[in-house]
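**Student:** Pasting the feature list from Swiss-Prot:
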type	residues	note
DOMAIN	248-567	domain 'Peptidase A1'
MUTAGEN	Asp266 to Ala	Loss of catalytic activity
ACT_SITE	Asp266	active site
ACT_SITE	Asp457	active site
Amino acid sequence: MKRISPLNTLFYLSLFFSYTFKGLKCTRIYKIGTKALPCSECHDVFDCTGCLFEEKESSHVIPLKLNKKNPNDHKKLQKHHESLKLGDVKYYVNRGEGISGSLGTSSGNTLDDMDLINEEINKKRTNAQLDEKNFLDFTTYNKNKAQDISDHLSDIQKHVYEQDAQKGNKNFTNNENNSDNENNSDNENNSDNENNLDNENNLDNENNSDNSSIEKNFIALENKNATVEQTKENIFLVPLKHLRDSQFVGELLVGTPPQTVYPIFDTGSTNVWVVTTACEEESCKKVRRYDPNKSKTFRRSFIEKNLHIVFGSGSISGSVGTDTFMLGKHLVRNQTFGLVESESNNNKNGGDNIFDYISFEGIVGLGFPGMLSAGNIPFFDNLLKQNPNVDPQFSFYISPYDGKSTLIIGGISKSFYEGDIYMLPVLKESYWEVKLDELYIGKERICCDEESYVIFDTGTSYNTMPSSQMKTFLNLIHSTACTEQNYKDILKSYPIIKYVFGELIIELHPEEYMILNDDVCMPAYMQIDVPSERNHAYLLGSLSFMRNFFTVFVRGTESRPSMVGVARAKSKN
């Protein structure tokens, strides 16, 4: 037997103790009664699953105000939940750049379209039920084939049977009109249907040998202003243009002399867009507009690149230019941005234009350069380049009472949070997304057997669940009747939602994730699928999450990834 040399033994022991010590250093971050490791001491934040933020106070504060069409209206969310009761509806957004933010498609629906969506879904459900009834009538009449068809139900796509059912109805009617020849006709029909069914069955199985899941099917759909798509399996797919319901806007100065606009500060997109005086539609006139002709520093882009974005109900168009911006005390020269110059509504039945239901004056995207489509450098990167004393970080405090909501450039303010700020590494620098390890509703674990992640998005109001978890979620957390007087007592029986990132656990309590609307308490969650190479995405939004947690966004360096920090927000501001 070969002996292990003392040097080898010492080597393996050193590896063991090094690994153990490394694990202890990481895990002790979250142990009760111990202090977390500062990020500067955690050499691999992915191994540690995070570290402790080293506080950098900043006085560069941008006050934010809540901009909402109807501050008390959550009815659309209630209707969204109602549409999910039968488990045959999937809402989704694509990962694409747009005027409304990057989580959305160029066509589809908005959250304000829930009435129309429900109407369309119910219409399609009714048609599917009628087809199913016709199919059942057909199999009942054809007694000799009923068992054979039943045996095939689990193997053949339903649309084949719907086609057969329609054929069967015609035969059934003809047979009733020809009662004298009923037996002969019945036998002939059975024989014909048997051959046809076998042929169609073989053809269908050849064409559908790869019976992929519905999640894969809907990712490949190309929406052409469709309200609701219907799959062969009678799953109804609802594309959403964006997830906006409420926006937090702040002051931004554009041009020389400066003109004031109030854009949305959005971590879910990267481009900068501003509404201009060239947009003469009535919906444009409702918002504050920037006039490039009054700015000495405005330059129209020499590159033939125009702004044109198509929505389900219309489109907006414009051009690209550069000008000087000022955010708080920070001057940003030669910033490329999009100028919205026209808007059209193609909805024959009328309806709101984009500025009616969003009422925004611009967007400042705070995402990563990888999503940039206008210009060579994003706004925040340009700000850092021209203001080298500013640290590459910003943070959001969203007031629970619509009061002192704030964007802080270059650091944090201790007046907005309590306890420590735990930092989580960003997986891929497009969205501010981090790895999610587990998700619990009370004691029930509903995620994550497959790789999953969380996107922190200031441009989204509600939190979201993918369709694979939403049914379980609504079974565990359901809407219930309540009033202003008794809702606190009712919510005592509801579970705590726990997001697990390594050994960091973020808890949302019932009073934080439930909302009261028209004497109904409901969870502030939507079912949304976000197609991605990393499977399931869970969005944490401004109203349902950031009102409870102070959130820090830190850009990475060559030696350290970008990170998102989370701390319990103070509720007295």
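Indices start at 1 and increase along the chain as displayed.
Cβ atoms here come from the backbone N, Cα and C positions, even for glycine.
On a predicted model such as this, the values are computed, not experimentally measured, just so you know.
Surface or core, plus neighbours and distances: that's what I need for these features.
**Tutor:** All protein chains shown were included, and the count of other CB atoms within 10 Å of the CB of Asp266 (mutagenesis position) stands at 26.
For the recorded site, Asp266 (mutagenesis position), the DSSP three-state label reads strand.
Take the CB of Asp457 (active site) and look out to 10 A: across all protein chains shown you find 27 other CB atoms.
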**Student:** Over the domain 'Peptidase A1' (248-567), what does the predicted model average in pLDDT?
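**Tutor:** The average pLDDT of the model in the domain 'Peptidase A1' (248-567) works out to 86.
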